[in-house]
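The next block holds one structure in the form of structure tokens; read it before the comments.
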Amino acid sequence: MGQSKKLNKQPSSLSPLVQLAGIRKCFDGKEVIPQLDLTINNGEFLTLLGPSGCGKTTVLRLIAGLETVDSGRIMLDNEDITHVPAENRYVNTVFQSYALFPHMTVFENVAFGLRMQKTPAAEITPRVMEALRMVQLETFAQRKPHQLSGGQQQRVAIARAVVNKPRLLLLDESLSALDYKLRKQMQNELKALQRKLGITFVFVTHDQEEALTMSDRIVVMRDGRIEQDGTPREIYEEPKNLFVAGFIGEINMFNATVIERLDEQRVRANVEGRECNIYVNFAVEPGQKLHVLLRPEDLRVEEINDDNHAEGLIGYVRERNYKGMTLESVVELENGKMVMVSEFFNEDDPDFDHSLDQKMAINWVESWEVVLADEEHK
């Protein structure tokens, strides 16, 4: 996190595929999308991420044509599709339930859309088999859905969605019904398939890890509004506000008070009772309240014994959890605040552990912190 870990931002050369401008949507008189503008680029894997009820699925359904906008405009490849019926939008959707026809074989499920489009009969078999090969199911063509695993059914749904070569594929929480191991496998397969096909994917999820793993770009939503739009690394390491910081992964939030500005980048501040320098990229005044944000893996801890003195935030180990590659500890500061620390095991160093109630000093690399204004005291 913070300044020293920022990426070099490269200008995007991608061309817009979908443009939503001034979108507004109400249900039963309640405004769920108040004013939304969003551009989705050709060939990217974009994820709409947010808690239940944030409006992400509504945005997906508006793009698909399954809901109509109350105001605003939707463009697809520079064509206004705001009032174009769903079946004429060259957009396909994969739902959480997959919605396979149980009485049809895998082949017939995938061929269904082609038959509905009156595709010439001679083209159907090669196109269906090509789609099944893409998802590694060509040998399952004559099976029925009930003879497939959940992951295989999911891949059939994707094959059915891509067989007619849509410009855009929408996926609505389409991995959430799978078990953990299969979900991880399908995340990798979906991303690889998207690269292979070159089709733009828009994926809806509330699972932060899923979004970070699969996406070229993440749009974080709350209450029908976009809170932040950026790459997974930007969203994780440079959250724009406390909502994004708290929603994406674990994060520690320390209270701070400005003492003085030292230079263009650094501020001297009191952070949870300890004076230190922090990097602040906006104007501040002495006495102003701030939040200093640090991921558990960005903290450094040192055991304090009776015969040594250590600088930093002082606390005591209250919980520790071995996670294989990491040791996660909960440290209670002297003021009562709980801090999560994640330490990685290095195979070249001896293993370590901390006893409960062990006294600890917590520090971090200067400039790795993200500093935000206190939203209650702006």
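Each Cβ is built from the backbone N, Cα and C atoms, and glycine gets one as well.
Substituted residues are absent from this model; it holds the original ones throughout.
These numbers come from a predicted model, not from an experiment.
Pulled from Swiss-Prot:
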type	residues	note
DOMAIN	18-248	domain 'ABC transporter'
MUTAGEN	CYS26 to Ala	Lower ATPase activity and transport efficiency
MUTAGEN	PHE27 to Leu	Lower ATPase activity and transport efficiency
MUTAGEN	PHE45 to Leu	Lower ATPase activity and transport efficiency
BINDING	GLY50, PRO51, SER52, GLY53, CYS54, GLY55, LYS56, THR57	ATP binding site
MUTAGEN	CYS54 to Thr	Loss of ATPase activity and transport
MUTAGEN	VAL135 to Met	Loss of ATPase activity and transport
MUTAGEN	ASP172 to Asn	Loss of ATPase activity and transport
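A map of Swiss-Prot features onto the structure.
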{"residue": "CYS26", "record": "mutagenesis position", "CB count, 10 Å": "12"}
{"residue": "PHE45", "record": "mutagenesis position", "CB count, 10 Å": "20"}
{"residue": "GLY50", "record": "ATP binding site", "CB count, 10 Å": "28"}
{"residue": "PRO51", "record": "ATP binding site", "CB count, 10 Å": "13"}
{"residue": "SER52", "record": "ATP binding site", "CB count, 10 Å": "7"}
{"residue": "GLY53", "record": "ATP binding site", "CB count, 10 Å": "14"}
{"residue": "CYS54", "record": "mutagenesis position", "CB count, 10 Å": "24"}
{"residue": "GLY55", "record": "ATP binding site", "CB count, 10 Å": "23"}
{"residue": "LYS56", "record": "ATP binding site", "CB count, 10 Å": "26"}
{"residue": "ASP172", "record": "mutagenesis position", "CB count, 10 Å": "21"}
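On the 0 to 100 pLDDT scale, the domain 'ABC transporter' (18-248) averages 91 in this prediction. Long-range Cβ neighbours of VAL135 (mutagenesis position) (same chain, at least 6 residues apart, Cβ-Cβ under 8 Å): ARG155, VAL156, ILE158, ALA159, GLU189, LEU193. By the criterion of other Cβ atoms within 10 Å of the residue's own Cβ, the least surrounded of the recorded positions PHE27, THR57 is PHE27. If you compare Cα positions, PHE45 (mutagenesis position) sits closest to LYS56 out of the binding-site residues PRO51, GLY55, LYS56. Listed in chain order, the extra residues whose Cβ falls within 8 Å of the Cβ center of the ATP site residues GLY50, PRO51, SER52, GLY53, CYS54, GLY55, LYS56, THR57 are HIS206, MET221, ARG222.
Separation of the C-alpha atoms of GLY55 (ATP binding site) and PHE27 (mutagenesis position): 11 Å, rounded to the nearest whole number. Rounded to a whole number, the C-alpha distance linking SER52 (ATP binding site) with PHE27 (mutagenesis position) is 16 angstrom. Of all the mutagenesis positions in the record (CYS26, PHE27, ASP172), the one with the smallest CA separation from LYS56 (ATP binding site) is ASP172. With respect to their backbone Cα atoms, GLY50 (ATP binding site) and ASP172 (mutagenesis position) stand 13 Å from each other. Taking only the Cα positions, the spacing between CYS54 (mutagenesis position) and CYS26 (mutagenesis position) is 13 angstrom.
Secondary structure at SER52 (ATP binding site), as computed by DSSP, is coil.
Separation of the C-alpha atoms of PRO51 (ATP binding site) and ASP172 (mutagenesis position): 14 Å, rounded to the nearest whole number.
In this structure, the CA atom of THR57 (ATP binding site) is 7 Å away from the CA atom of ASP172 (mutagenesis position). According to its DSSP assignment, PHE27 (mutagenesis position) is in a strand.
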